[in-house]
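This report refers to the structure that appears directly beneath it.
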Amino acid sequence: MAGNKPFNKQQAEPRERDPQVAGLKVPPHSIEAEQSVLGGLMLDNERWDDVAERVVADDFYTRPHRHIFTEMARLQESGSPIDLITLAESLERQGQLDSVGGFAYLAELSKNTPSAANISAYADIVRERAVVREMISVANEIAEAGFDPQGRTSEDLLDLAESRVFKIAESRANKDEGPKNIADVLDATVARIEQLFQQPHDGVTGVNTGYDDLNKKTAGLQPSDLIIVAARPSMGKTTFAMNLVENAAMLQDKPVLIFSLEMPSEQIMMRSLASLSRVDQTKIRTGQLDDEDWARISGTMGILLEKRNIYIDDSSGLTPTEVRSRARRIAREHGGIGLIMIDYLQLMRVPALSDNRTLEIAEISRSLKALAKELNVPVVALSQLNRSLEQRADKRPVNSDLRESGSIEQDADLIMFIYRDEVYHENSDLKGIAEIIIGKQRNGPIGTVRLTFNGQWSRFDNYAGPQYDDE
């Protein structure tokens, strides 16, 4: 009979394809993988956790499969078994049994899945296809926005594109994340301790700050930490942050990245030349240099050009997604980053949250912490302080003085305030001395470190004066 003839693919295809039909593309999916996941769960309820940490209902391509998985989740949460009978009855109660194909389709799912042995691999396939479909959806959304910008600039559209794509990555937890057995954590911890034991580091396990007393307090700037440097105007917060960058660049080979939202790159470079050459920055700004000054600057330039590991981005009004994409590019090109510095946090923007400053700052702070973790690099972000501290007798900052402080204080691993008494008291006994007040340190002590401030060189140096109370 004709029905028994083998299927011929060429015979099934029309000789001339309809151009409109040919232009239609079916989103990536795997019906077989979805069926195997659902069937496997009916065979072995114990595999639910393996599947649930990989996929959610929306990852399934067909609506019936989404409904079935949702109902399975409801049964699991109520402590009921998931099998052909309980699932069919539950779907019946929700009025969805017929829409998913009836009892017959559920029976087919169960019958056609021989075992749940490979269910994790099938779930990974479902998840992978779902991510690609999300990317296609976002790409279409970006294209629509390009055709109909509604008054948005190209920069706004780029920010939209980056944020939508990054949101896919952020919403998809890595399958390597999640709870780990203490044995695995201990193995990794002991391996790290052994590594530190075998490598001489003088107590500095992170990025060397260049300041002995600060290193003793912090053990260096730790990878994945968000570090906030805050001060009132004229205290030298940009100078201090730049000195951290310079010291990191000189003491290691990894690139350091500066996002200067307030100051152009030429001014940043002039400060660095003054600091590293120990030449009066006023002379550099005015060009009134003698032969000795030129010799010092030439020597510094030679070192900087030899290392070539400082990158400066002086774009204004950057968004977290722009900072993230540019930092990622540098990290990708150089196999990592040693340090990221942002001057300063409140000059960043999140267009979608511009109507609510508190939420905007919270998103910026959260994003910078996420960047530090993603690239495993210390991120130093400068921050403003509230004017209210000017009304106090003791004007040394505390954590609550951070402007829009709630989210910043919560996200930060290390908070350092700069205080110079001579700014407020002309006849202070502490002229030329800066206090670095550690207001918060998630994994270390708080306290105060003294540094010598050489303003003419735009530089903080190690303190060599009498002993002081560092509590």
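Including glycine, each Cβ sits where the backbone N, Cα and C put it.
Just so you know, the substitutions we noted aren't modelled in this structure.
These come from Swiss-Prot:
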{"type": "BINDING", "residues": "SER234, LYS237, THR238, ARG442", "note": "ATP binding site"}
{"type": "DOMAIN", "residues": "200-467", "note": "domain 'SF4 helicase'"}
{"type": "MUTAGEN", "residues": "PRO81 to His", "note": "About 100-fold increased survival following 3000 Gy ionizing radiation"}
{"type": "MUTAGEN", "residues": "ALA130 to Val", "note": "In dnaB8, dnaB43, dnaB454; temperature sensitive, no DNA replication at 42 degrees Celsius in vivo, in vitro decreased helicase activity at 30, at 42 degrees Celius almost no helicase, no synthesis of primer RNA (pRNA), low ATPase activity, still binds ssDNA"}
{"type": "MUTAGEN", "residues": "MET242 to Ile", "note": "In dnaB70; temperature sensitive, no DNA replication at 42 degrees Celsius in vivo, in vitro 25% helicase activity at 30, further decreased helicase at 42 degrees Celius, low ATPase activity at 30 and 42 degrees Celsius, reduced synthesis of pRNA at 30, no pRNA synthesis at 42 degrees Celsius"}
{"type": "MUTAGEN", "residues": "GLY299 to Asp", "note": "In dnaB252; temperature sensitive, no DNA replication at 42 degrees Celsius in vivo, in vitro no change in pRNA synthesis, 5'-3' helicase activity or ATPase at either temperature"}
Sparsest-packed of the listed binding-site residues (LYS237, ARG442) - C-beta count within 10 angstroms: ARG442
Shortest C-alpha distance to ALA130 (mutagenesis position) - which of the recorded positions LYS237, THR238, MET242, GLY299, ARG442: ARG442
Cα-nearest neighbour of ARG442 (ATP binding site) within the listed mutagenesis positions, PRO81, MET242, GLY299: MET242
Most distant Cα pair in Å, residues SER234, LYS237, THR238, ARG442 binding ATP: 28
Other C-beta atoms that fall within 10 angstroms of the C-beta of MET242 (mutagenesis position): 23
Average model confidence [pLDDT] within the domain 'SF4 helicase' (200-467): 88
Cα separation, GLY299 (mutagenesis position) to LYS237 (ATP binding site) (Å, whole number): 26
Nonlocal residues around PRO81 (mutagenesis position), in sequence order (Cβ under 8 Å, 6 or more apart): ASN45, LEU75
Cβ atoms near ALA130 (mutagenesis position) (within 10 Å, other residues, all chains): 21
GLY299 (mutagenesis position) versus SER234 (ATP binding site) - Cα distance in angstrom: 29
Least surrounded among the binding-site residues, given as SER234, THR238, when other CB atoms within 10 Å are counted: SER234
Cβ packing number for GLY299 (mutagenesis position), 10 Å threshold: 12
